[in-house]
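Lifted from Swiss-Prot, the feature list:
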type: MUTAGEN; residues: Leu256 to Lys; note: In scc4m7; eliminates centromeric localization of SCC2 in mitotic cells and reduces association of the cohesin subunit SCC1 with the centromere and pericentromere; when associated with A-298; D-299; A-313; A-324; D-327; and D-331
type: MUTAGEN; residues: Tyr298 to Ala; note: In scc4m7; eliminates centromeric localization of SCC2 in mitotic cells and reduces association of the cohesin subunit SCC1 with the centromere and pericentromere; when associated with K-256; D-299; A-313; A-324; D-327; and D-331
type: MUTAGEN; residues: Lys299 to Asp; note: In scc4m7; eliminates centromeric localization of SCC2 in mitotic cells and reduces association of the cohesin subunit SCC1 with the centromere and pericentromere; when associated with K-256; A-298; A-313; A-324; D-327; and D-331
type: MUTAGEN; residues: Tyr313 to Ala; note: In scc4m7; eliminates centromeric localization of SCC2 in mitotic cells and reduces association of the cohesin subunit SCC1 with the centromere and pericentromere; when associated with K-256; A-298; D-299; A-324; D-327; and D-331
type: MUTAGEN; residues: Lys327 to Ala; note: In scc4m35; eliminates centromeric localization of SCC2 in mitotic cells and reduces association of the cohesin subunit SCC1 with the centromere and pericentromere; when associated with A-324; A-331; A-540 and A-541
type: MUTAGEN; residues: Lys327 to Asp; note: In scc4m7; eliminates centromeric localization of SCC2 in mitotic cells and reduces association of the cohesin subunit SCC1 with the centromere and pericentromere; when associated with K-256; A-298; D-299; A-313; A-324 and D-331
type: MUTAGEN; residues: Lys331 to Asp; note: In scc4m7; eliminates centromeric localization of SCC2 in mitotic cells and reduces association of the cohesin subunit SCC1 with the centromere and pericentromere; when associated with K-256; A-298; D-299; A-313; A-324 and D-327
type: MUTAGEN; residues: Lys331 to Ala; note: In scc4m35; eliminates centromeric localization of SCC2 in mitotic cells and reduces association of the cohesin subunit SCC1 with the centromere and pericentromere; when associated with A-324; A-327; A-540 and A-541
type: MUTAGEN; residues: Lys540 to Ala; note: In scc4m35; eliminates centromeric localization of SCC2 in mitotic cells and reduces association of the cohesin subunit SCC1 with the centromere and pericentromere; when associated with A-324; A-327; A-331 and A-541
type: MUTAGEN; residues: Lys541 to Ala; note: In scc4m35; eliminates centromeric localization of SCC2 in mitotic cells and reduces association of the cohesin subunit SCC1 with the centromere and pericentromere; when associated with A-324; A-327; A-331 and A-540
Amino acid sequence: MENLGDKLSISQVYHLAQEYRDHAYSIANKIGSEEGLKQYYGLMNMSIQMFQLLKTKCTLSVLEDSKVTFEMVELLIQETYNFDLAELYISSLKERLQTHQSDTDLVEEIMRCEFLLLHDLPLMRDSKFHYKIALRNCNELVQYMVNLQDELYQNWASVFQYVGVMLCIKLKQHRRVKTSFHGLLSQCREKSQWKWFLNLCYVNYLLNERFPIPEDALQELRSTELHTVGPELYAWKLALEMVIQLCKDGNITDHLNEFKNFFDTNKQSLVTNEGKGCVIKIMPRIALKVELPMIFHYKELKNILLLLQSVSYIVNCYDEKGNFSRKFLPKVYSTTQKLIKNIAAGGVSMNELDSRIQTYKSILEFCEFYKVWEQTLLKGAVVTTESPKLGPSPGYVRLLQAMKVQFEGGGAVEEYTRLAQSGGTSSEVKMISLLNCYTVQAARVSRCSGDKQGELVEQCNKVWLQVEKLLQETDLQFNPIWECTVTILWLFSHFEPFSWNPLPCSDKQRAEYVSKLREFYSSNKFVAGEAVADNRFKLKKALLLQILVNYLGGRMLEHDLGEIYAISAKCFDMCRQQGGMRKVQYVIGIWHLMNCTVAMRGKDVALTNAKLEALVKQITSVKQ
């Protein structure tokens with residue numbers, strides 16, 4: 001490098017720019033006042049000015065210009081949000097690189113410019129307009145590189161096909177995303193880090209959107225090898241498998257043990273590489289550095305696993321032996337608070353620190369929401385909370401508010417309908433909203449007579465079509481709890497004596513739902529000695545559903561009086577295990593009383609009568 005005047009050399013100015021930046025990073029976690037903010041951004045501006053001085057006052061080689069520009073642009077994008085100026089510098093550098101490409105192999109630098117223009121800048125701008133422009137330019141670049149028929153550019157084309165997929169995800173072009181992922185994966189070498197990385201992205205996308213995951217993607221996920229992808233990506237693989245199992249309401253014990261073994265041998269590597277990014281080798285001359293979310297740092301990952309365990313066991317919160325959610329949720333909350341308190345800069349920007357704090361706050365909000373949900377399961381009513389925010393989006397709070405109105409005797413149909421139609425609402429919140437809305441509407445049909453009945457029936461059918469559509473389009477269809485809930489509600493609303501005015505249906509629908517009930521009943525029958533017909537229909541948790549399945553099965557499928565009596569007795573007794581089920585217990589108690597009477601069990605009749613009278617007193621005293 002040439003000298004910059006008589007005072008400082010170019011290398012000195014360059015190192016000065018780095019010192020200003022690094023010093024700003026070192027004080028980022030200590031900022032607690034406006035003065036501190038001014039100091040931080042003052043240092044960042046000085047760093048940018050030093051880089052600009054190098055570009056405007058010095059004669060830099062192409063590679064030197066690239067190095068300076070890339071470092072300066074990172075600050076412009078991440079610290080000042082001056083995207084237009086960043087784009088100007090990148091475009092100018094790209095033109096210079098293309099002019100000199102005949103003299104030097106500068107493909108990597110040119111591709112980095114393209115990546116910044118087509119990936120980093122559009123994602124930071126985060127607007128549909130910029131995503132569309134970037135996607136069009138990205139497609140043109142890919143086509144250009146493919147037409148060159150050069151192996152090096154063919155490999156770079158796959159990188160920008162990946163960029164195109166990321167842009168399509170942002171534009172919610174879901175059909176195109178799935179097709180593009182399939183095409184990309186089919187082009188990759190088997191058992192390569194690049195292919196397994198793409199598959200991790202694909203499965204992660206499908207889970208995020210709650211789309212069903214194809215078997216070939218699941219098989220690719222299972223085949224991912226630690227020694228090829230490295231500990232960071234393998235931790236991602238394990239986390240995805242855990243979430244998939246949670247979404248299916250499956251047993252997570254094996255996955256927890258796998259994580260334990262993984263931590264035993266890879267803890268140090270995870271800790272050492274925190275914040276350094278993960279380098280994906282595509283070909284010998286091509287690599288892509290990706291930044292994994294903070295939750296894949298060792299301490300954060302262990303905390304997230306505890307949160308996932310809490311969610312997995314939350315429907316068992318009534319069980320004194322298996323109430324892990326009541327033990328783990330407070331622990332996750334306190335651990336997260338400690339992580340916020342002890343957060344350290346570690347050479348990262350203030351924006352990165354803010355991002356980490358927001359992640360921690362999201363975890364705290366999840367904990368708050370699930371604590372309320374847990375109490376709802378235990379008490380059969382939505383409890384009030386002083387927390388200003390529950391869950392990661394307003395939909396969670398609105399759902400609880402609507403449920404509270406419903407529990408207190410109101411309809412809440414309008415709010416449930418709005419929630420189900422909201423664009424940013426999760427699949428679970430939509431499904432709960434639709435099912436609760438259907439329950440309210442079906443209850444109105446049951447009580448209604450006369451002219452309004454036809455209108456209410458039509459409203460019920462419209463809601464049910466949405467329920468079936470959501471179930472078919474998402475991975476909720478693979479969770480037996482959801483399928484069982486849908487089956488039970490349909491049967492309650494279409495058969496006497498559960499409804500005074502059963503909803504009309506076709507013979508095909510009736511046969512389909514009765515067949516599903518038979519499967520769930522065979523797999524979850526309380527009476528000992530019954531073989532499980534199909535593990536897909538086994539309810540591992542969810543006591544209320546188990547009771548209702550046995551209640552419906554006993555009433556609709558059983559014919560032996562002794563069998564019916566045994567089932568009703570067991571259902572009546574099981575209701576006592578979970579709070580908030582007194583009304584369900586009362587209905588089942590009436591059924592059991594009928595069975596005792598028909599079976600001429602005088603002692604049981606008297607005992608059941610006494611229990612029902614005590615139950616009525618408990619229910620009426622709560623109302624008063």
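Yeah, the Cβs are placed from backbone N, Cα and C, and that goes for glycine too.
Original residues fill every noted site, and no substitution is shown.
Positions of the features from Swiss-Prot, shown on the structure.
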| residue | record | DSSP class |
| --- | --- | --- |
| Leu256 | mutagenesis position | helix |
| Tyr298 | mutagenesis position | helix |
| Tyr313 | mutagenesis position | coil |
| Lys327 | mutagenesis position | helix |
| Lys540 | mutagenesis position | coil |
Nearest of the mutagenesis positions (Leu256, Tyr298, Lys299, Tyr313, Lys327) to Lys540 (mutagenesis position), judged by Cα-Cα distance: Tyr313
Around the Cβ of Lys299 (mutagenesis position), the count of other Cβ atoms that are within 10 Å: 15
Lys327 (mutagenesis position) versus mutagenesis positions Leu256, Tyr298, Lys299, Tyr313, Lys541 - nearest by Cα: Tyr313
Cβ neighbours within the same chain of Lys331 (mutagenesis position) - under 8 Å, at least six residues apart: Leu306
Cβ atoms near Lys540 (mutagenesis position) (within 10 Å, other residues, all chains): 15
Greatest C-beta neighbour count within 10 angstroms, which of the mutagenesis positions Lys327, Lys541: Lys541
Cα within 10 Å of Lys541 (mutagenesis position) - qualifying mutagenesis positions among Leu256, Tyr298, Lys299, Tyr313: Tyr313
Cβ neighbour count (within 10 Å, all chains shown) around Tyr313 (mutagenesis position): 21
C-alpha spacing of Leu256 (mutagenesis position) relative to Tyr298 (mutagenesis position), in angstrom: 15
